[in-house]
Amino acid sequence: MSVQQIDWDLALIQKYNYSGPRYTSYPTALEFSEDFGEQAFLQAVARYPERPLSLYVHIPFCHKLCYFCGCNKIVTRQQHKADQYLDALEQEIVHRAPLFAGRHVSQLHWGGGTPTYLNKAQISRLMKLLRENFQFNADAEISIEVDPREIELDVLDHLRAEGFNRLSMGVQDFNKEVQRLVNREQDEEFIFALLNHAREIGFTSTNIDLIYGLPKQTPESFAFTLKRVAELNPDRLSVFNYAHLPTIFAAQRKIKDADLPSPQQKLDILQETIAFLTQSGYQFIGMDHFARPDDELAVAQREGVLHRNFQGYTTQGDTDLLGMGVSAISMIGDCYAQNQKELKQYYQQVDEQGNALWRGIALTRDDCIRRDVIKSLICNFRLDYAPIEKQWDLHFADYFAEDLKLLAPLAKDGLVDVDEKGIQVTAKGRLLIRNICMCFDTYLRQKARMQQFSRVI
């Protein structure tokens, strides 16, 4: 598909700016059940033994608390706790790896928390453990999330020596007052030095995370952040919408409601961000992601072969995803499975059973069909009926008659073009892709649970 500019229609954005899922999975994690057990997981593992493997390892520790954070994390300065955690991870890895014998790992990602909480010896220990138990492709993507306050240049050298070739750095905002109010003060010069050094030593892909909607942010202050980010020139950018949920995330209670930008200011910041980044040469991938036109995500989207999973957008859609560590989520075969979310329960279950499986879901045929539909729309901004009809032996207009009725008002508003061959998301619809996907979500129709999701913008 051709690269489209976003058509910013404020009236439509305000009309459709209600809560909805982010669709890193379908069904979403709200449908996970503790009835899903180890036997169902083992059956899913055996279903597609030829699939390559993507690994995710969750490192929950942080030295400091960022007030905006909604991630599963443990704030501590006691480094020995990471050793205890690695002991449990070793048990889980040694127990899980034989199930995937013969499969090749094409992708590894360390997320958190703060993965660079680990010191050099701990980093090496974990990488050695993974390489000894899994078979990595020579060209595997090996990525890590980095907090610029928690790393030195020599640690970056160490990561590169251990095989890491991709880097994602949380910057959030360059404004000093904003940083102070969210307890995340950082050295701007060092961020530039870090990214430049990463490129010099052979990291092939760099990503910067920003957040809009933080306290004391204004369109003017965020414009400064965007200008500095453009000078950093990362391959990819993620610009997340801050969801203020202090009743759910205790740390957010330290943020004063009065300091937050108004809903209109947030929309102004988003509009400014999209305009600035697209004018700076970035392609809008969708949701909150941007990439350079020559980046593989941008290329894959233009070719209609982009995919999405719990780690975000990816070019590797034919892989099974195995998540390890506390709260980690796996996508194996036609199932989703999540590990214990609390560290105490994680330790106890790994010690007793060798795994930490807490809950999950085995997808029905209908789930799989709808997953394919939603993935095509959210990743590639279009859906061709023919491949769905062929793969699942159905007639699209009949099978999705109710869904197409729900989509009709969105088509009338110009968010999508619908004909007998498929659905094309328009320039107006790109920002509201979650709303478009929601038309095909039967779980939303069955239960009035939309308040449990973040707003789409």
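Using the three backbone atoms N, Cα and C, a Cβ is placed for every residue, glycine included.
Just the original residues are modelled here, none of the noted substitutions.
Looking at the domain 'Radical SAM core' (47-280) alone, the prediction's average pLDDT is 96. Swiss-Prot lists 47-280 with the feature domain 'Radical SAM core', giving sequence analysis as the kind of evidence.
Looking at Swiss-Prot, the entry for mutagenesis of TYR56 to Phe says: Decreases activity by 50%. Around TYR56 (mutagenesis position), the same-chain residues six or more apart in sequence whose CB sits under 8 Å from its CB are LEU108, HIS109, TRP110, GLY111, PHE310, GLN311, LEU321, LEU322, GLY323, MET324, GLY325, ALA328, ILE329, SER330, listed in sequence order. According to its DSSP assignment, TYR56 (mutagenesis position) is in a strand.
While the structure shown retains the original residue, Swiss-Prot records the mutagenesis experiment TYR56 to Ala or Leu with this note: Loss of activity.
The feature S-adenosyl-L-methionine 1 binding site is assigned by Swiss-Prot to TYR56, GLY112, GLU145, ILE329, with experimental evidence given as support.
Here Swiss-Prot describes HIS58 to Leu as a published mutagenesis experiment; the accompanying note says: Results in loss of iron-sulfur cluster and activity. Sequence-distant neighbours of HIS58 (mutagenesis position) (same chain, 6+ residues apart, CB-CB distance under 8 A): ASN72, GLY111, GLY112, GLY113, GLY323, MET324, GLY325, VAL326, SER327, ALA328, ASN339.
While the structure shown retains the original residue, Swiss-Prot records the mutagenesis experiment CYS62 to Ser with this note: Results in loss of iron-sulfur cluster and activity. DSSP assigns CYS62 (mutagenesis position) to a strand.
Swiss-Prot lists CYS62, CYS66, CYS69 with the feature [4Fe-4S] cluster binding site. Around CYS69 ([4Fe-4S] cluster binding site), the same-chain residues at least 6 positions away in sequence with a Cβ under 8 Å from its Cβ are PHE249, ALA251. CYS69 ([4Fe-4S] cluster binding site) falls within neither a helix nor a strand when secondary structure is assigned with DSSP, and so counts as coil.
For CYS66 (mutagenesis position), applying a Cβ distance below 8 Å and a minimum sequence separation of six or more within one chain yields GLN172, VAL182, ASN183, ARG184, ALA251. According to Swiss-Prot, the mutagenesis experiment CYS66 to Ser carries the following note: Results in loss of iron-sulfur cluster and activity.
Among the mutagenesis entries in Swiss-Prot is PHE68 to Leu, noted as: No effect. Long-range C-beta contacts of PHE68 (mutagenesis position), restricted to its own chain and to partners at least six residues apart, with a cutoff below 8 Å, comprise GLN172, VAL182, ARG184, ILE211, LEU214, TYR242, ALA251, GLN252, ILE255.
Following the DSSP three-state reduction, the secondary structure of ALA243 (S-adenosyl-L-methionine 2 binding site) is coil. Annotated S-adenosyl-L-methionine 2 binding site per Swiss-Prot: PHE68, CYS69, GLY70, GLY113, THR114, GLN172, ARG184, ASP209, ALA243, in sequence order, evidence recorded as experimental evidence.
Note: CYS71 (mutagenesis position) has non-local neighbours GLY112, GLY113, i.e. same-chain residues 6+ apart with C-beta under 8 A of its own C-beta. Here Swiss-Prot notes a mutagenesis experiment, CYS71 to Ser, with the remark: No effect on iron-sulfur cluster, but results in activity loss.
Looking at Swiss-Prot, you'll find the mutagenesis GLY111 to Val noted as follows: Loss of activity and much less iron-sulfur cluster formed; when associated with V-113. In this structure, GLY111 (mutagenesis position) is part of a beta strand by DSSP.
The mutagenesis experiment GLY113 to Val is recorded by Swiss-Prot, whose note states: Loss of activity and much less iron-sulfur cluster formed; when associated with V-111.
Quoted from Swiss-Prot, the note attached to the mutagenesis of GLU145 to Ala or Ile states: Loss of activity. Iron content reduced by about 80%. Its Cβ taken as reference, GLU145 (mutagenesis position) is surrounded by 20 other Cβ atoms within 10 Å in the chains shown.
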Within the same chain, and leaving aside TYR56, GLY112, GLU145, ILE329, name every residue whose CB is within 8 angstroms of the centroid of the CB atoms belonging to the recorded S-adenosyl-L-methionine 1 site, in sequence order. VAL57, HIS58, ILE59, HIS109, TRP110, GLY111, GLY113, GLN311, GLY323, GLY325, ALA328
Go through CYS62, ALA243, ILE329, the listed recorded positions, and name the one with the sparsest Cβ surroundings, counting other Cβ atoms within 10 Å. ALA243
Count of other CB atoms lying within 10 Å of the CB belonging to ARG184 (S-adenosyl-L-methionine 2 binding site): 23
Cα within 10 Å of CYS62 (mutagenesis position): which of the recorded positions GLY70, THR114, GLU145, ALA243 qualify? THR114
Between GLY70, GLY111, GLY112, which of the recorded positions has its C-beta surrounded by the fewest other C-beta atoms within 10 Å? GLY70
What is the interatomic distance between the Cα atoms of GLY70 (S-adenosyl-L-methionine 2 binding site) and GLU145 (mutagenesis position), given in whole Å? 16
